[in-house]
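Asker: Dropping a structure here in structure tokens format, bear with me for questions.
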Amino acid sequence: MSNNSKIIQMCVAGQRKKGWSDEQFAHEFTVVHAEITKATAEKAPALLGYRQVLAIPRPRISAFNMNNSTWDSQAVLTWSSIEELSSLLKSEGYRANAGNHVFTEPDIVGSISQVAGEFVFDPVGYSSQESRFMVFVYIPRATRSSRELVTEQEVAQRLDNITKIGAGTGLLRYVINRDVTPSDPSQLFDGTPFTNGDWGVMGVTEQYWFKDEDTASAFFADEARVDALMKVPSSLDGKSCVAVAGQETVLVSK
């Protein structure tokens, strides 16, 4: 993927449609929706990447409020720009295909974000894994109505903290993303399944990659480590995190 300051990630956490079984939801998300999105990516050069995390069964992790989590899926779609994303969401082709495939409840958690910093603890271990276990975290702003971007200093503070916490552990890679959701997300998502999403309240999103679930569980089982993880910059609300964890599947990578 090219280094472009306009590249954004559309991140969405979803809950299965009411009454759906594990098997039905897993099929609709990891097979049907996956195939639709891959087909879209073939026709849309602006769709640069697509990653899925299926949180079924629930992982054995309690950090970041995951012990009470009701979230079944996490999708991360990488776009060349927010303008390109907006253009596709408004296209007839999208609305006739992906826009009609609804497999989650209307109330979703979402963020339009940009990578702000990262640290790879084990480059060889990360690159050699065909499949990894990922923990995706949404950290809301302390003031929900604020649209101020998290500062460079706060990003650096958080990155430095995680770099110290993750050293010598099973954590392979960490990425922090700054939320850049437009001030009026309804204009972007009007007429799409994302209209009722909880957009614009997040300050940052975070991604933690591990070799497997056992390694991730061991990492988050350390209470002192988790306490340190929950110490976030003052503009953020660490107590109200939303997190989704599961095996990551990379479906599109350009």
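For all residues, glycine too, the Cβ spot is worked out from N, Cα and C.
Swiss-Prot feature annotations, pasted as is:
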- H33: active site (ACT_SITE)
- Y50: active site (ACT_SITE)
- H33 to A or Q: Completely abolishes the catalytic activity (MUTAGEN)
- Y50 to A or F: Completely abolishes the catalytic activity (MUTAGEN)
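Locate each feature and note its surroundings.
Answerer: H33 (mutagenesis position) falls within a helix when secondary structure is assigned with DSSP.
Secondary structure from DSSP puts Y50 (mutagenesis position) in a beta strand.
Residue density at H33 (mutagenesis position): 22 other Cβ atoms are found within 10 A of its Cβ, drawing on all protein chains shown.
Less than 8 angstroms from the CB of Y50 (mutagenesis position) sit A34, T37, K38, A41, A75, V76, L77, T78, V250, L251, V252, each of them six or more residues away in the same chain.
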